[in-house]
Amino acid sequence: MIEDIKGYKPHTEEKIGKVNAIKDAEVRLGLIFDALYDEFWEALDNCEDCEFAKNYAESLDQLTIAKTKLKEASMWACRAVFQPEEKY
């Protein structure tokens with residue numbers, strides 16, 4: 001058993017392993033998003049066609065949203081495993 005953290009139910013090695021797996025998956029997917037973002041940004045920078053530029057700009061916005069949602073999804077999954085005790 002791991003030393004307790006205030007506001008959370010007791011942690012176990014199993015719970016820590018699950019949360020580490022969640023965080024590893026988050027990092028891997030985040031790196032894919034970053035690579036796509038760089039690819040689309042470069043394409044936008046070199047684009048002379050306004051319609052294609054609009055599409056690349058939209059893709060950049062979508063990837064920004066995806067990255068934000070990825071962080072949120074990871075946070076909720078970690079909370080599900082660690083089960084915080086809300087006392088307010």
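Any Cβ shown, glycine's included, is placed from N, Cα and C.
For the mutagenesis of Tyr8 to Ala, Swiss-Prot gives this note: No longer inhibits host CapV phospholipase, 5-fold decrease in cGAMP-binding. The structure shown keeps the original residue. According to Swiss-Prot, the feature 3',3'-cGAMP binding site maps to Tyr8, Lys9, His11, Lys23, Arg79, Phe82. While the structure shown retains the original residue, Swiss-Prot records the mutagenesis experiment Thr12 to Ile with this note: Partially inhibits host CapV phospholipase. Here the residue is the original one, but Swiss-Prot notes a mutagenesis experiment at this spot, Leu29 to Asp: No longer inhibits host CapV phospholipase, no longer binds cGAMP, does not hexamerize. Under its mutagenesis entries, Swiss-Prot includes Phe33 to Ala with the note: Still inhibits host CapV phospholipase, binds cGAMP, about 50% hexamerization. Recorded in Swiss-Prot as a mutagenesis result, Leu60 to Phe carries the remark: Still inhibits host CapV phospholipase. Under its mutagenesis entries, Swiss-Prot includes Ala66 to Asp with the note: No longer inhibits host CapV phospholipase, no longer binds cGAMP, does not hexamerize. Here Swiss-Prot describes Ala73 to Asp as a published mutagenesis experiment; the accompanying note says: No longer inhibits host CapV phospholipase, no longer binds cGAMP, does not hexamerize. The note that Swiss-Prot attaches to the published mutagenesis Ser74 to Asn is: Partially inhibits host CapV phospholipase. According to Swiss-Prot, the experimentally introduced change Phe82 to Ala is described as follows: No longer inhibits host CapV phospholipase, 25-fold decrease in cGAMP-binding.
Secondary structure from DSSP puts Leu60 (mutagenesis position) in a helix. Nearest in space to Arg79 (3',3'-cGAMP binding site), taking C-alpha to C-alpha distance over the mutagenesis positions Tyr8, Thr12, Leu60, is Tyr8. In terms of Cα spacing, the binding-site residues Lys9, His11, Lys23 that come within 10 Å of Ser74 (mutagenesis position) are Lys23.
When other Cβ atoms within 10 Å of the Cβ of Thr12 (mutagenesis position) are tallied across all protein chains shown, the result is 12. Ranking the binding-site residues Lys9, His11, Arg79 by the number of CB atoms within 10 A of their own CB puts His11 at the top.
Only Phe82, of the recorded positions Lys23, Leu29, Leu60, Ala66, Ala73, Phe82, have a C-alpha within 10 angstroms of the C-alpha of Thr12 (mutagenesis position).
The binding residues for 3',3'-cGAMP are recorded as Tyr8, Lys9, His11, Lys23, Arg79, Phe82; their greatest pairwise CA distance is 19 Å. Closest by Cα distance to Leu29 (mutagenesis position), from the binding-site residues Lys9, His11, Lys23, is Lys23. When the recorded positions Tyr8, His11, Leu60 are screened for a Cα within 10 A of the Cα of Phe82 (mutagenesis position), the ones that qualify are Tyr8, His11.
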